[in-house]
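Structure record follows, encoded as structure tokens.
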Amino acid sequence: MPRIMIKGGVWRNTEDEILKAAVMKYGKNQWSRIASLLHRKSAKQCKARWYEWLDPSIKKTEWSREEEEKLLHLAKLMPTQWRTIAPIIGRTAAQCLEHYEFLLDKAAQRDNEEETTDDPRKLKPGEIDPNPETKPARPDPIDMDEDELEMLSEARARLANTQGKKAKRKAREKQLEEARRLAALQKRRELRAAGIEIQKKRKRKRGVDYNAEIPFEKKPALGFYDTSEENYQALDADFRKLRQQDLDGELRSEKEGRDRKKDKQHLKRKKESDLPSAILQTSGVSEFTKKRSKLVLPAPQISDAELQEVVKVGQASEIARQTAEESGITNSASSTLLSEYNVTNNSVALRTPRTPASQDRILQEAQNLMALTNVDTPLKGGLNTPLHESDFSGVTPQRQVVQTPNTVLSTPFRTPSNGAEGLTPRSGTTPKPVINSTPGRTPLRDKLNINPEDGMADYSDPSYVKQMERESREHLRLGLLGLPAPKNDFEIVLPENAEKELEEREIDDTYIEDAADVDARKQAIRDAERVKEMKRMHKAVQKDLPRPSEVNETILRPLNVEPPLTDLQKSEELIKKEMITMLHYDLLHHPYEPSGNKKGKTVGFGTNNSEHITYLEHNPYEKFSKEELKKAQDVLVQEMEVVKQGMSHGELSSEAYNQVWEECYSQVLYLPGQSRYTRANLASKKDRIESLEKRLEINRGHMTTEAKRAAKMEKKMKILLGGYQSRAMGLMKQLNDLWDQIEQAHLELRTFEELKKHEDSAIPRRLECLKEDVQRQQEREKELQHRYADLLLEKETLKSKF
């Protein structure tokens, strides 16, 4: 008895690969030919396997909640129409049907109270899968059957054969056509070489013959054109960029190596700057603790004195209330004014709000569909099948309505009545008490109705606001009218200046000046004092000019000399002595610090303070007032004018002043080793070299500083003017192009003008030549006509003779 092969069953990995390769070769229409490669599958099964599992457009991810809700609603609207439902959801029909049955089975388990985590659609041992085309492929066994190996080798051979009978026939026809064309071409060439032209017979084509005509051809207008751009320029091939590493791009290993190198450098810099964080990072701690910043709290709103006053008032009200209770006064006025404020009002239970109970809409819809599926015939009558309340809100995703938070309504002296603290109140809603919530602050005990409940108030309506103001004003007026008449009249009379003093005292008592303002005012006072003190100092100190580090007292002349000093010499000695005293005072109180040692320690200055103090004790320094200094300055100015007139000194020009200054400055030399100035003619060669080296170093420092400053300014100007520069370059290029066009147009204009002149001069000559040629041709034609007539006559004569 022959072996009967029943096609079908579980798909294997080898069969899936053969099916995909066959679809790539034969397409999605020749399923019989594709099935001939698979001995155990039919054409229908191959087609189902492709469209239900192997197609790359099939979605195989987990079902989302929105897709499940959409599936249940569409199944309710279009039952059993899975081919229509599938493209709406984005799944296959088999997937939709399978998941729908899965949801129904899950709902049935829920009704039967069988809470199991297993899939209800899972096959039990011994069951056969009715739809193997929608399941993943089974791995291939290590030892295949002979039939499977034969099928695999046959499929490999057939799929690898791309030259079938039809392909060979097409190739042969193509070769014959090419040989026929070459033979005809060779024949035409040989005939053309023999002097015989054969016109090629072309079949008349409908439409445009693209081999003979140029479609959409636009012939250029007659004239002269620039053909410089049409010249072919050979490309300068850069063979360095055609290397393999340039074509392949940067390798991943090279990029990772560069990144690792950057990380090492970054870690090295981090170790130098921030060692603790680098240690934490290298030890494997990814999230190390940050440095805690200093806690900055706002200033207290209530001072200690005010707090003590509140405590005293509370104690006084408590004593008054106890006195009223002991005396037996229990009227409404006393109970209202003297209310209890010690015990916290716990009218609202301290309960944590529980999570609102939510319902599983997918489970409800599945239960409804299962109940509608199992409903009895309506001929029996009775009640309808009980269903859960549902709607079509699950077709689209649900969005939560967000209310705008209102910080104005969350003030500490207002308790909202609708339980929505900090949200915009909705008009027209019923106020609800705050239930099942833990209060966020101490509830207000407002026995005097100072803060009335206004949760229902609509403050956006101006008419309502005006009405509330009018009612409160009327209520206040009625309350004031109800007050008892005063028993005693008092009149307080203030003195005339008491109001101003009272206002000033109130301002001084209430206003507390800020610490920053106090510091700023003190700093301004100190700056003013410093400026005033600086004005009383010497001009050299005020302008921070270089001053000598040592005082040369040998410039003074001895008093007991022969011959004795004159009055002018004595005056000069007094001036020198005062100058030496001023130098000692400045070196003691205002030592000079060179610009290079501003931040560091001053070297060689201020070390002889004891010497200066001793000298100033014997020769005290006298300070003068501002008026005395002004008088002395006026006297000096007058003396300078007298000397200028007496010496006939005119106005000195800047060139002459600079020349004199350069000559004087060239005679002075600074010795860096001794930190002093001396005359150039008294210095040695070594001192001159050291001085010049110091000057060169200073000049280089100035050059470096100015270069850095210039670089910063250049960078800043480049940022500011970069756009303008690029715009200017673009405009300059456009301007140059326009000038070139103008010159070219001018050159063409001159060329055409010259051409017109030549043509105007040549046209008459051409006309004369043409007229002569025509006249000559006419005469020749007449001669030929006469000759033709003679020949005809001679012909007739000969005919008549013979």
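Each Cβ is built from the backbone N, Cα and C atoms, and glycine gets one as well.
Keep in mind that what you see is a predicted model, and the values were worked out from it rather than measured.
Mean predicted confidence for the domain 'HTH myb-type 1' (1-56): the pLDDT average there is 89. The domain 'HTH myb-type 1' annotation in Swiss-Prot covers 1-56 and rests on sequence analysis.
Swiss-Prot lists 57-108 with the feature domain 'HTH myb-type 2'.
Cβ contacts within 10 Å of Trp31 (mutagenesis position), excluding its own Cβ and spanning all protein chains shown: 20. Per Swiss-Prot, mutagenesis Trp31 to Gly is noted as: Abolishes DNA-binding; when associated with G-53 and G-82.
As a published mutagenesis entry, Trp82 to Gly appears in Swiss-Prot alongside the note: Abolishes DNA-binding; when associated with G-31 and G-53. In this structure, Trp82 (mutagenesis position) is part of a helix by DSSP.
The note that Swiss-Prot attaches to the published mutagenesis Thr227 to Ala is: Abolishes phosphorylation. No effect on homodimerization nor on nuclear localization; when associated with A-303; A-358; A-385; A-404; A-411; A-417; A-424 and A-438. Look at Thr227 (mutagenesis position): DSSP puts it in coil.
The 10 Å shell around the Cβ of Ser303 (mutagenesis position) contains 11 further Cβ atoms across the protein chains shown. Where Swiss-Prot documents Ser303 to Ala as a mutagenesis experiment, the accompanying text is: Abolishes phosphorylation. No effect on homodimerization nor on nuclear localization; when associated with A-227; A-358; A-385; A-404; A-411; A-417; A-424 and A-438.
What Swiss-Prot says about the mutagenesis result for Thr404 to Ala is this: Abolishes phosphorylation. No effect on homodimerization nor on nuclear localization; when associated with A-227; A-303; A-358; A-385; A-411; A-417; A-424 and A-438.
For the mutagenesis of Thr424 to Ala, Swiss-Prot gives this note: Abolishes phosphorylation. No effect on homodimerization nor on nuclear localization; when associated with A-227; A-303; A-358; A-385; A-404; A-411; A-417 and A-438. The structure shown keeps the original residue.
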Spacing of the two Cα atoms, Trp31 (mutagenesis position) and Trp82 (mutagenesis position), in whole angstrom, works out to 24
About how far apart, in whole Å, are the alpha carbons (Cα) of Trp82 (mutagenesis position) and Thr227 (mutagenesis position)?
-> 70
Once near-sequence residues are set aside, which residues in the chain of Thr227 (mutagenesis position), 6 or more away, have Cβ atoms under 8 Å from its Cβ?
-> none
DSSP on Ser303 (mutagenesis position), three-state: which is it?
-> coil
Across the domain 'HTH myb-type 1' (1-56), DSSP labelling yields 31 helix, 1 strand, 24 coil
For Trp82 (mutagenesis position), just count the other CB atoms lying within 10 A of its CB, please.
-> 21
